[in-house]
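Listed in Swiss-Prot:
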type	residues	note
MUTAGEN	Glu18 to Ala	Strongly reduced ribonuclease activity
MUTAGEN	Asp21 to Ala	No effect. Strongly reduced ribonuclease activity; when associated with A-22
MUTAGEN	Asp22 to Ala	No effect. Strongly reduced ribonuclease activity; when associated with A-21
MUTAGEN	Glu231 to Ala	Slightly reduced ribonuclease activity
Amino acid sequence: MRILEEDLKNSTYRIRIESLDDLWYLRNILSEGDEVSAITFRRVEESADVQRSRERERIPITIRLKVEKIEFQDFDNRLRILGTVIEGPEDTKGKHQSITVTVDSEISITKEWDDQHIDLLKEATDEKYVTVYTAVAMDEDEAQIFLIHPYGIQQVGTVYSGRSGKYAEGNYSEASYFDQIVNALKNYSNSIIILGPGFARDRFARYCAQRGVNVIGSFPANRTDSGAVYEFITSADGAKLLSNERIARDKEIVDEFLVAVKKDMGVYGRDQTESALQMGALSDLIITDEMFRTEDGRRSLSIAQTVGTRIHIVSVSNDPGQIVKKFGGFAGILRYRVQ
């Protein structure tokens, strides 16, 4: 994400979306009641005869919406903002309209910016926080390919070696297997991490070096699925390599919370967490991105800011966020035990 213009007097930022991950940040920055301005398209009104003979032409218009709803699925390639037009061509004012945001879109946002929204904006525009890594979790039989986004893990492919199992082939070749993996990796990031048990991982790393593939590390893991990626994230090597990644920070704080619960130093659920907040007893508030966008979430964040509690927003697109979601979307680590 890039900030193109900053108008602090009017609480407005104009930004450009530069990657799919920016759409996740934008989803969490936007709230109902915000105002956004961007170019959208509408169909030219034509007579019924003309409509039957050809598809209606779409022309670009610039509109300003008051946000009512945001539609976005994780790892999707677009975000839709729906609302009422407050500025635009005369015949559009007061009508419902949508703006579709994709990579390379430019959009202006006017809102009441609190600290968390500003932090998200800064994180989205800082390259050290938004690196996407490619992980290959593999053994002699298969390789699963994952993208490690700042907010979650996305599986994007699987390559079978044909050595054994239902995909077994009589003409198995390890070189052919490795070549298929390398070809699959061409579509993704150059920052490649190889994970897995046994020696196939190391042989593949050497093969990549011979082919000029940019492998930044080969690390042991007990599995060849997404569990291998989470195992790596929690390892010392993963913590060092991914220290700036949101997903690694999510994992670290949720692990601390789980330890705190065992020691009777953790609370969870909206009511327990807010009660501890109001007493000033929470050192850390952990809230899912889903709850961050709710009135209850905003209230808890406001209290946390007032009493000096550290705030952590975790994504439900990854395992740590799913853990917090199962605890009701709100969790906290206590400064001291409460009754």
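Each residue's number is its place along the chain shown, starting with 1.
Keep in mind that glycine also has a Cβ here, set from the backbone N, Cα and C atoms.
Where a substitution is noted, the model still shows the residue that was there originally.
Secondary structure at Asp22 (mutagenesis position), as computed by DSSP, is helix. Considering only the mutagenesis positions Asp21, Glu231, the Cβ with the fewest other Cβ atoms within 10 Å is that of Glu231. Taking Glu18, Asp21, Asp22 as the mutagenesis positions under consideration, the smallest Cα distance to Glu231 (mutagenesis position) is found for Asp21. Most buried of the mutagenesis positions Glu18, Asp22, judged by other Cβ atoms within 10 Å, is Asp22.
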